[in-house]
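Sequence annotations record features per position, and here Swiss-Prot assigns active site to Y171 based on experimental evidence. Residues annotated as active site, proton donor/acceptor in Swiss-Prot, with experimental evidence given as evidence: D210. Annotation comment: Swiss-Prot describes H309 as active site, proton acceptor. The Mg(2+) 2 binding site annotation in Swiss-Prot covers D210, N212, H309. Under its mutagenesis entries, Swiss-Prot includes K6 to R with the note: Lack of acetylation, does not stimulate the YBX1-mediated MDR1 promoter activity and alter nuclear subcellular localization; when associated with R-7. Does not inhibit interaction with HDAC1, HDAC2 and HDAC3. Absence of increase in nCaRE binding activity. For the mutagenesis result K7 to R, the note given in Swiss-Prot is Lack of acetylation and does not stimulate the YBX1-mediated MDR1 promoter activity and alter nuclear subcellular localization; when associated with R-6. Experimental mutagenesis at this site is recorded by Swiss-Prot as D13 to A, annotated: Reduces nuclear localization; when associated with A-12. Quoted from Swiss-Prot, the note attached to the mutagenesis of K24 to A states: Enhances the interaction with TOMM20. Inhibits rRNA binding, interaction with NPM1, nuclear localization and modulates its endodeoxyribonuclease activity; when associated with A-25; A-27; A-31 and A-32. Inhibits ubiquitination; when associated with K-25 and K-27. One mutagenesis experiment catalogued in Swiss-Prot, K27 to A, is accompanied by this note: Enhances the interaction with TOMM20. Inhibits rRNA binding, interaction with NPM1, nuclear localization and modulates its endodeoyribonuclease activity; when associated with A-24; A-25; A-31 and A-32. Inhibits ubiquitination; when associated with K-24 and K-25. Quoted from Swiss-Prot, the note on mutagenesis experiment C93 to A is: Abolishes partially the redox activity. Among the mutagenesis experiments that Swiss-Prot reports, C99 to A is described with the note: Does not abolish the redox activity. According to Swiss-Prot, the mutagenesis experiment Y171 to A, F or H carries the annotation: Abolishes the AP endodeoxyribonuclease activity. One mutagenesis experiment catalogued in Swiss-Prot, N212 to Q or D, is accompanied by this note: Decreases AP endodeoxyribonuclease activity. Here Swiss-Prot notes a mutagenesis experiment, F266 to A, with the remark: Strongly reduces AP endodeoxyribonuclease activity. Where Swiss-Prot documents K299 to A as a mutagenesis experiment, the accompanying text is: Reduces the interaction with TOMM20. Abolishes localization in the mitochondria; when associated with A-301. K303 to A appears in Swiss-Prot as a mutagenesis experiment; the accompanying note says: Reduces the interaction with TOMM20.
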Amino acid sequence: MPKRGKKGAVAEDGDELRTEPEAKKSKTAAKKNDKEAAGEGPALYEDPPDQKTSPSGKPATLKICSWNVDGLRAWIKKKGLDWVKEEAPDILCLQETKCSENKLPAELQELPGLSHQYWSAPSDKEGYSGVGLLSRQCPLKVSYGIGDEEHDQEGRVIVAEFDSFVLVTAYVPNAGRGLVRLEYRQRWDEAFRKFLKGLASRKPLVLCGDLNVAHEEIDLRNPKGNKKNAGFTPQERQGFGELLQAVPLADSFRHLYPNTPYAYTFWTYMMNARSKNVGWRLDYFLLSHSLLPALCDSKIRSKALGSDHCPITLYLAL
């Protein structure tokens, strides 16, 4: 299908910010490259107008939003719910809620239409991890986790089955500062891949959420300085590539915008990274290939505030 578009910062949870100037070509170019590498150049991303029809001209019938909110209560105080009300998705997926189900903010009941709400959080770690799925339509079936005890202790996955697809929202484990959880992350990646492959063999799959990896160099601002940092190690990038191939799944944003640079979904709170757009693309909508004819658009709402991540939106014509 026709393509619609046209190349970092540090993994979340506080890894050090590194920048590296590009190769010098001339004095003027060198200054410009140095500024852009330091996050000071005009390397901003403008979300283009929403495309609400499929390649065949069918109008979009489903709108899904995903957002790592970095704590539900703080996100609500920062007016995150106002954005959701304006965006008006059919399904809303939230990650890093940091909130047990019995302590959910009452304001969540004010979301118009999103009355079917499902939550998962660690049973023994208040204020850590957690995901939510809110829907206008009642799913046929909802389950939690990936069926593997090692990986189902931290409230990271919700699966909702609908008539024509299965939706998985996930908050993938971070390899951590100093890569202290990289080995665990690799075990997770393998188990998650097998789980998703099983789901996708029965019904078309949509996977969304904070997948905690920038797949290619175009997906973060300073790739050279982050190859040994969580979110951009060779192991994590390889694991993501294997996920795409084995399930198989397509990265909806790169399918439509293969060469669009500076399109990020996460910015560390340090060093004014967001205002300089020194970011990472860690949040994704991945689709079964059979859903690509229904893909209308995959959006990065980079101007929406309320978290160190921004929301992303998917339009499908089902």
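Glycine residues also receive a Cβ, built from the backbone N, Cα and C atoms like all the rest.
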Those mutagenesis positions listed as Y171, F266, and which of them has the most Cβ atoms within 10 Å of its own Cβ: F266
C-alpha spacing of D210 (active site, proton donor/acceptor) relative to C93 (mutagenesis position), in angstrom: 10
Listed recorded positions among K299, K303, H309 whose Cα sits within 10 Å of F266 (mutagenesis position): H309
Listed mutagenesis positions (C93, C99), ranked by Cβ neighbours within 10 Å, top entry: C93
Count of other CB atoms lying within 10 Å of the CB belonging to K303 (mutagenesis position): 10
Recorded positions (D210, N212), the one with most neighbouring Cβ atoms at 10 Å: D210
Spatially closest candidate among C99, K299, K303, the listed mutagenesis positions, to D210 (active site, proton donor/acceptor) (Cα to Cα): K299
Rounded inter-Cα distance in Å - C99 (mutagenesis position), K299 (mutagenesis position): 27
Cβ neighbours of the residue listed as 'active site, proton acceptor' where a neighbour is any other Cβ within 10 Å: 25
Spatial neighbours of N212 (mutagenesis position), counting only the recorded positions Y171, K299, K303, H309 and Cα distances within 10 Å: Y171
